[in-house]
Amino acid sequence: MAEDTETRPASAGAEEREEGEIADDGDGSAAAAAGRVSAHPLENAWTFWFDNPQGKSRAVAWGSTIHPIHTFSTVEDFWSLYNNIHHPSKLNVGADFHCFKDKIEPKWEDPICANGGKWTISCGKGKSDTFWLHTLLALIGEQFDFGDEICGAVVSVRKNQERVAIWTKNAANETAQISIGKQWKEFLDYKDSIGFVVHEDAKRSDKGAKNRYTV
């Protein structure tokens, strides 16, 4: 009841939290309760990851510089995070943002990603912001008919171009992959052809793997 919430004391451990530690919002405070009532839950929880290998030795193993930023599960949490991090056009060359379903790591070695592949869209420098945002909204809003096949999305900033990619689970499921590719182009109003590369093919090829599917 409201009376109980208002009279409940603040968390006893507030003074004991280490610097930088996020307070637990489950303490029953009126503000937290109000936030939970008004929040709009997403069908899946998602985690933002950041990879900035700049300044790292080339000998560092691929994927070792990727680290999670924050996991969100409501519309409000998404916008709070998105509005407080750099957009892709502001990132250093070589950096990547990843947004993957919670518990899935944005790595080929992750068991859920291992048999999958990715659709990729390339664009000019500074042009990826809109594509990235619209891709995120389509993902967290569950706009894809084969949404269960999707692992997450990546935006990559490189010297001469920027790329946005959608990673999927099962490259052999041609029906699902073609549907995802076509719908993604529709959501972004993207007119050029895009290709789907299987992760296993990419790992075996030093010069770039051929597209398994094209839409």
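Keep in mind that glycine also has a Cβ here, set from the backbone N, Cα and C atoms.
Going by Swiss-Prot, these are the annotated features:
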type	residues	note
VARIANT	Ser57 to Phe	In alleles 40 and 44. In allele rym4
BINDING	58-63, Lys90, 108-109, 158-163, 203-207	mRNA binding site
VARIANT	Lys118 to Ile	In allele 44. In allele rym4
VARIANT	Lys118 to Thr	In alleles 40 and 43. In allele rym4
VARIANT	Thr120 to Ser	In strain: Sukai Golden and Mikamo Golden. In allele rym5
VARIANT	Asn160 to Asp	In strain: Sukai Golden and Mikamo Golden. In allele rym5
VARIANT	Gln161 to His	In strain: Miho Golden and Haruna Nijo
VARIANT	Thr175 to Ile	In allele 41
VARIANT	Gly195 to Val	In allele 42
VARIANT	Ser205 to Phe	In allele rym4
VARIANT	Asp206 to Gly	In alleles 40, 43 and 44. In allele rym4
VARIANT	Gly208 to Ala	In alleles 40, 43 and 44
VARIANT	Gly208 to Ser	In alleles 40, 43 and 44
VARIANT	Ala209 to Gly	In allele 39
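Cα distances from Lys203 (mRNA binding site) to the variant positions Lys118, Thr120, Thr175 are smallest for Lys118. The closest partner of Arg158 (mRNA binding site) among the variant positions, by CA position, is Thr120; the full candidate set was Thr120, Gly195, Ser205, Gly208. Across the fold, the C-alpha of Thr120 (variant position) and the C-alpha of Thr175 (variant position) stand 18 Å from each other.
Close to Lys118 (variant position), meaning Cα to Cα within 10 A, are the following variant positions out of Asn160, Thr175, Gly195, Gly208, Ala209: Gly195. Neighbour density at the Cβ, taken as the number of other Cβ atoms within 10 Å, is lowest among the recorded positions Lys118, Arg158 for Arg158. Taking the Cα atom of each, Gln161 (variant position) and Ser205 (variant position) are about 21 angstrom apart. Most Cβ neighbours within 10 Å, among the variant positions Thr120, Thr175, Ser205: Thr120 holds that distinction in the structure as shown. With respect to Lys90 (mRNA binding site), the closest of these variant positions in Cα terms is Asn160, chosen from Asn160, Thr175, Gly195, Ala209. Cβ neighbour density within 10 Å is lowest for Asn160 among the variant positions Asn160, Gln161. Candidate variant positions: Thr175, Ser205, Gly208, Ala209. Nearest to Asn160 (variant position) by Cα distance: Gly208. Within 10 Å of its Cβ, the residue among the variant positions Gly195, Gly208 with the fewest other Cβ atoms is Gly208. Here the CA atom of Ala209 (variant position) lies 11 Å from the CA atom of Gly195 (variant position). Of all the recorded positions listed (Lys90, Lys203, Ala209), Ala209 sits in the most crowded Cβ setting, with the most other Cβ atoms within 10 Å.
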